[in-house]
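Taken from Swiss-Prot, the feature domain 'BRCT 1' covers 101-189, and the record attributes it to sequence analysis. In Swiss-Prot, the entry for mutagenesis LYS155 to Glu states: Impaired interaction with phosphorylated MDC1. Does not affect interaction with phosphorylated TP53BP1. The structure shown retains the original residue. Experimental mutagenesis at this site is recorded by Swiss-Prot as LYS250 to Glu, annotated: Abolished interaction with phosphorylated TP53BP1. According to Swiss-Prot, the mutagenesis experiment LYS250 to Ala carries the annotation: Abolished interaction with phosphorylated HTATSF1. Annotation source Swiss-Prot lists domain 'BRCT 4' at 548-633. Quoting Swiss-Prot on the mutagenesis of SER564 to Ala: Does not affect interaction with MDC1. Annotation of the mutagenesis experiment LYS704 to Ala in Swiss-Prot: Decreased interaction with MDC1. Does not affect interaction with phosphorylated HTATSF1. Positions annotated as domain 'BRCT 6' by Swiss-Prot, on the basis of sequence analysis: 900-991. The domain 'BRCT 7' annotation in Swiss-Prot covers 1259-1351 and is backed by sequence analysis. Among the mutagenesis entries in Swiss-Prot is SER1273 to Ala, noted as: Decreased interaction with autophosphorylated ATR. Swiss-Prot lists ARG1280 to Gln among its mutagenesis entries, and the accompanying note reads: Decreased interaction with autophosphorylated ATR. LYS1317 to Ala appears in Swiss-Prot as a mutagenesis experiment; the accompanying note says: Does not affect interaction with phosphorylated HTATSF1. Here Swiss-Prot describes LYS1317 to Met as a published mutagenesis experiment; the accompanying note says: Decreased interaction with autophosphorylated ATR.
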Amino acid sequence: MSRNDKEPFFVKFLKSSDNSKCFFKALESIKEFQSEEYLQIITEEEALKIKENDRSLYICDPFSGVVFDHLKKLGCRIVGPQVVIFCMHHQRCVPRAEHPVYNMVMSDVTISCTSLEKEKREEVHKYVQMMGGRVYRDLNVSVTHLIAGEVGSKKYLVAANLKKPILLPSWIKTLWEKSQEKKITRYTDINMEDFKCPIFLGCIICVTGLCGLDRKEVQQLTVKHGGQYMGQLKMNECTHLIVQEPKGQKYECAKRWNVHCVTTQWFFDSIEKGFCQDESIYKTEPRPEAKTMPNSSTPTSQINTIDSRTLSDVSNISNINASCVSESICNSLNSKLEPTLENLENLDVSAFQAPEDLLDGCRIYLCGFSGRKLDKLRRLINSGGGVRFNQLNEDVTHVIVGDYDDELKQFWNKSAHRPHVVGAKWLLECFSKGYMLSEEPYIHANYQPVEIPVSHKPESKAALLKKKNSSFSKKDFAPSEKHEQADEDLLSQYENGSSTVVEAKTSEARPFNDSTHAEPLNDSTHISLQEENQSSVSHCVPDVSTITEEGLFSQKSFLVLGFSNENESNIANIIKENAGKIMSLLSRTVADYAVVPLLGCEVEATVGEVVTNTWLVTCIDYQTLFDPKSNPLFTPVPVMTGMTPLEDCVISFSQCAGAEKESLTFLANLLGASVQEYFVRKSNAKKGMFASTHLILKERGGSKYEAAKKWNLPAVTIAWLLETARTGKRADESHFLIENSTKEERSLETEITNGINLNSDTAEHPGTRLQTHRKTVVTPLDMNRFQSKAFRAVVSQHARQVAASPAVGQPLQKEPSLHLDTPSKFLSKDKLFKPSFDVKDALAALETPGRPSQQKRKPSTPLSEVIVKNLQLALANSSRNAVALSASPQLKEAQSEKEEAPKPLHKVVVCVSKKLSKKQSELNGIAASLGADYRWSFDETVTHFIYQGRPNDTNREYKSVKERGVHIVSEHWLLDCAQECKHLPESLYPHTYNPKMSLDISAVQDGRLCNSRLLSAVSSTKDDEPDPLILEENDVDNMATNNKESAPSNGSGKNDSKGVLTQTLEMRENFQKQLQEIMSATSIVKPQGQRTSLSRSGCNSASSTPDSTRSARSGRSRVLEALRQSRQTVPDVNTEPSQNEQIIWDDPTAREERARLASNLQWPSCPTQYSELQVDIQNLEDSPFQKPLHDSEIAKQAVCDPGNIRVTEAPKHPISEELETPIKDSHLIPTPQAPSIAFPLANPPVAPHPREKIITIEETHEELKKQYIFQLSSLNPQERIDYCHLIEKLGGLVIEKQCFDPTCTHIVVGHPLRNEKYLASVAAGKWVLHRSYLEACRTAGHFVQEEDYEWGSSSILDVLTGINVQQRRLALAAMRWRKKIQQRQESGIVEGAFSGWKVILHVDQSREAGFKRLLQSGGAKVLPGHSVPLFKEATHLFSDLNKLKPDDSGVNIAEAAAQNVYCLRTEYIADYLMQESPPHVENYCLPEAISFIQNNKELGTGLSQKRKAPTEKNKIKRPRVH
């Protein structure tokens, strides 16, 4: 209670009729210590009149009722009478909890939970808090007890190793119940052992390779210790497989299903130690075979342990042989490096009395150990305070090598990072001595850290003390100096007088540990250096003594205010660790910063800046001193207290991380909002997710933002949350939408995340000067983001060096250093190498001499433009771009530097799955070259996850990514994007994509883009085109190409019109050549006047409406599509336009196919105004080289009439400018017509075919009025999202159910499967469609006719060659039953495949619902139960005896068969649907019913009277009887 508070503190006892004796006892005991003037006894009526929290202490008994709920809702401080008695008795303060406290049974207990469902966890938290305990969500040192639902989590393992009690949730429930009954006063009154978490709780254990006795023992012990034993290995059920030897079918399946494969040692160690052990220590993997191949292709001597280094080790080229010592030294060294580890397994770790911080600062990776050895070493590292890494990366400082080192060799070859590679003996010696030993005597011979040569290596302080005794003294290497000098002389021939020392790069790679770093600069190996250059190099290297003493907050003083004592001391320690100074309130010195909580507090002292703990943590995270004004969270946030305007809001954050995200989450919770990590459309109670209402982000982009747009949810800036906090009212979202925010606002918000140094004063903060120095050593290309091309970076770098003034916080350099591309750059694993071109002198020579004031201007003469253009051309020719640039760019006027056009995958962030780790570097490089960003591990910024796997993959990584809703694509998506140099649709590349089963994507993409974008192109080019009503073929081509090129460049295509024209002409020429090739391959005599190239003159007889233009383009694209589908040759993208002659490989097979295609193409001979060209694609089926097509290709094929080409007459009175088209009986929607200029036409004209049927506009409109209600099946998540959005956009509905819904009209199926949803759709006669139907609808812009896209139609089955026999049967069944049932419906009979059936089901309860839905969807009546009276009514009885549980009550099958009921196995239902003629019932009869069937046959009474209904209707219903 602060002194400034005017309001007195009252203790109020709530009197009611239900008060217990304990209530009055508490009142008496408090009177002894508290003055009665501050004690009040209030009635329930008075309590209900309280309208706000008056900061009094309320004593309630019981903890229920209207009054209790009222006070709790107001946030009043409520305790039970037992709390008062306990506190009086133990002289303790009443807890200041934000929640009611009933008693103090758990007053000294702090719990954390693991592996509990959300509801259970919240219940545990509630009871613990009501019993005076504390709850932490994270496991930390303060936690005293862990409540576990099952074993195996990280919390569980840590708590078990720390010997913290791990108990069941029932312990909390029992404590609460006993305390309610007043039977206990402390948690220790109950025996905790009764509630201890069993060792194998939640484990389902299976074994392989064990003998019978061992297997039985494992089974008994598993059940005894709370686990479950399973004889069969079942996917998604078994959690552990105990393996004798790593081989066998169970072992292989377990590995694929991500089941823990462990040794028996894991099982018995867990029982011995009393808790479930970490499975990773006991992994069973086949021992890798020792490789006998040499590490280098260069012949070496027999003893090559030290010489077997690869080129990636060499960063100082002049000292390659510096560490090649004599063989005698090698032998003596090797004898030291091979420690004897036989006794390591039996080592007693507890025997060491080493300090807890012995390995402080060591980041250690263990390589080549397994079993007990690995366990012992891990325990040693943990006890010594070291950080143990599970993955070898550049953060590791020490690698301890054991029996094999294959993984280390790969890392050593790929990475320039050189950790200390030592044997286990070094670790054991450190622990036995009790202090850190020098690594040098223990370094492994094959892994010498040679990026700093041995003779020049900066030594640690420990090494300096022992320098005299070290075998690596300088005189040992005197003979090698001559070789070094020779290398230096040789290298100097290529340096052209360069004064750059290679050690400049080395100084960046490894931090200096001592002031002796300057010594190598005066060494004899650098005699060729000039004197003044030595001084410039030494200027680059800062003094070590200054580095060690300075920190981020050097010379800065701080006041810490408004925090609890614990938090205040933690913050003070952090500031001191970063060289800051903590001031006391009594000090007269003005502090630079006052650190306060996010919501602020009263600061009476005079300070320079008032900042929040968010600012402090962010500065430390980025090691940069930020300007407090750069982010609103860096200064106290004004909040209207007591207001919760966001109570009904569920908020998700995007593009926020670290302290910033934590602060925003705290602020949102304070305002009453719920914050969740996932952005979801619908609530999911099982996963504890609520439907999101708001997305807060910094800039447009990312999967969450796209989802928000799709779902019409507000995506707002952080300012919306701050404004809501300031006013206490929910701010209007429309004023804070991310779309409306300016670029400056967004960039300001993203500065923290991108780590921009906003206020780094170098004079005051030499620590930041060190960072600046390090940046000057590397090349100025943006090596991390990979967003700019190398050649542009060179030119822009030169302009910045000459024209731009130094940025704030960066020191002026006396002389900029050159940036040599050393091997350590271009062999770096994590970076894409881009060569740096030194064109400074060349550009300087081109500058026009002028006055001194003009010298700093950027050269902008036409010659410099030529250089840039030719560099662009060189890069374009060396990479596989989709469209080659012109070989002769025209000289333009000097232009100011423009912003670079975004690359195809701009704003895409990819992450490659661990499953494809071998290809990760390669794929990351490709992504970077396309303008994408990449992440080594998955985080919330990732938009595309690259994965390859099965349709229902159980991989944990895949599952977790799938829940995030990002694009999951195949690696071939990225490869094809690079091939096409464009952003291809992700839906065409699911993670199951197999290129061997598909045709070229580029054909699909081009055709689809042309069709979908043409209309907008026509309508938007009125100013550009002289006459938009008369379009020639080439105009259409140009427009489509222009659209494709301008789409990614955001409208910058106008400036590149010449380049686009050149590209268009080139594309047209390539197409002409390919068309000529096709036509020349055939021996067909050409009609008179027919040409082999596209007509440039065109034809003016095209329709004068935009719609007809679109129709024209659509017809033409279908012809081109047919050509694309028939040829697989792709023109060389590197061919320049000037190269008229191409050297190609003559493929005779391809020539034959082109001839076959040409023979199938029947060109019309009359340029009729409304002629439509259609290609016969059915003959393509005969090709032995046919491959399955993609969905959009199938869609375009199916739109074409598979019949011969027809030429129809133009209608005299077109209605609404739509054409009446002759079609087949299948009622196709009229296909748009192509103009006559699509291909050259010959004379004389061909006579028109007779019309079969005309569809009028009225019929079409009637057809469109029908309902479109879809269900989706066997599609991946990306396709589901895409198609749901498409269907809703076209006016249809989507039912998102796992099971079949009879109200649906269409079901789109990825693959025909024998599952409930598919079979039920077949039985109900629904449209069962291929996904290409939706692609066709997307292209047409409305729902099209279904026949050609139906599973079972020839247009689908003929192009899908990869489906098996069962899938084909299922597909044909769908079409057959749909036609049957539709015919019956047309005749007025509404029924399904099973109409007339009255079924008794005798199946397992878990499967009964599925069978029931299936039968009912086909019109069957399912009778309740299987009692004898029902046999009179029933026609069929289906039973699945094999899968019934033993305790299921039986059914009298013999009695049913006697009453002429078909008693069949359940397989009959699916086969009845799939087979063309109904299957014979005898093949499916249950054993008990076979004799009755045979008797009926002999007597000739195949059917009972109940099956022989006299009506015609029953004859139709029962066509299957034999």
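Using the three backbone atoms N, Cα and C, a Cβ is placed for every residue, glycine included.
Original residues throughout; no substitutions modelled.
Locations of recorded Swiss-Prot features on the structure.
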{"residue": "LYS155", "record": "mutagenesis position", "DSSP (3 states)": "helix"}
{"residue": "LYS250", "record": "mutagenesis position", "DSSP (3 states)": "helix"}
{"residue": "SER564", "record": "mutagenesis position", "DSSP (3 states)": "coil"}
{"residue": "LYS704", "record": "mutagenesis position", "DSSP (3 states)": "helix"}
{"residue": "SER1273", "record": "mutagenesis position", "DSSP (3 states)": "strand"}
{"residue": "ARG1280", "record": "mutagenesis position", "DSSP (3 states)": "helix"}
{"residue": "LYS1317", "record": "mutagenesis position", "DSSP (3 states)": "helix"}
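For LYS250 (mutagenesis position), the number of other Cβ atoms no farther than 10 Å from its own Cβ, over all displayed protein chains, is 19. Confidence across the domain 'BRCT 6' (900-991), taken as the mean pLDDT and rounded to a whole number, stands at 87. The least crowded of the mutagenesis positions LYS155, LYS704, ARG1280, LYS1317, judged by other CB atoms within 10 A of its own CB, is ARG1280. When the C-alpha distances from LYS704 (mutagenesis position) to the mutagenesis positions LYS155, SER564, SER1273, ARG1280, LYS1317 are tabulated, the minimum falls on ARG1280.
SER1273 (mutagenesis position) has a Cβ environment of 20 other Cβ atoms inside 10 Å. DSSP labels the residues of the domain 'BRCT 6' (900-991) in these numbers: 38 helix, 13 strand, 41 coil. Counting only same-chain residues six or more apart in sequence, none has a Cβ lying under 8 angstroms from the Cβ of SER564 (mutagenesis position). The two recorded residues ARG1280 (mutagenesis position) and LYS250 (mutagenesis position) have their Cα atoms spaced 34 Å from each other. Here the C-alpha separation of SER1273 (mutagenesis position) and LYS250 (mutagenesis position) works out to 31 Å.
Spacing of LYS250 (mutagenesis position) relative to LYS155 (mutagenesis position) is 30 Å (Cα to Cα, whole number).
Across the domain 'BRCT 7' (1259-1351), DSSP helix (H, G, I), strand (E, B) and coil residues number 40 helix, 15 strand, 38 coil. LYS155 (mutagenesis position) is 42 Å away from LYS1317 (mutagenesis position) when you measure Cα to Cα.
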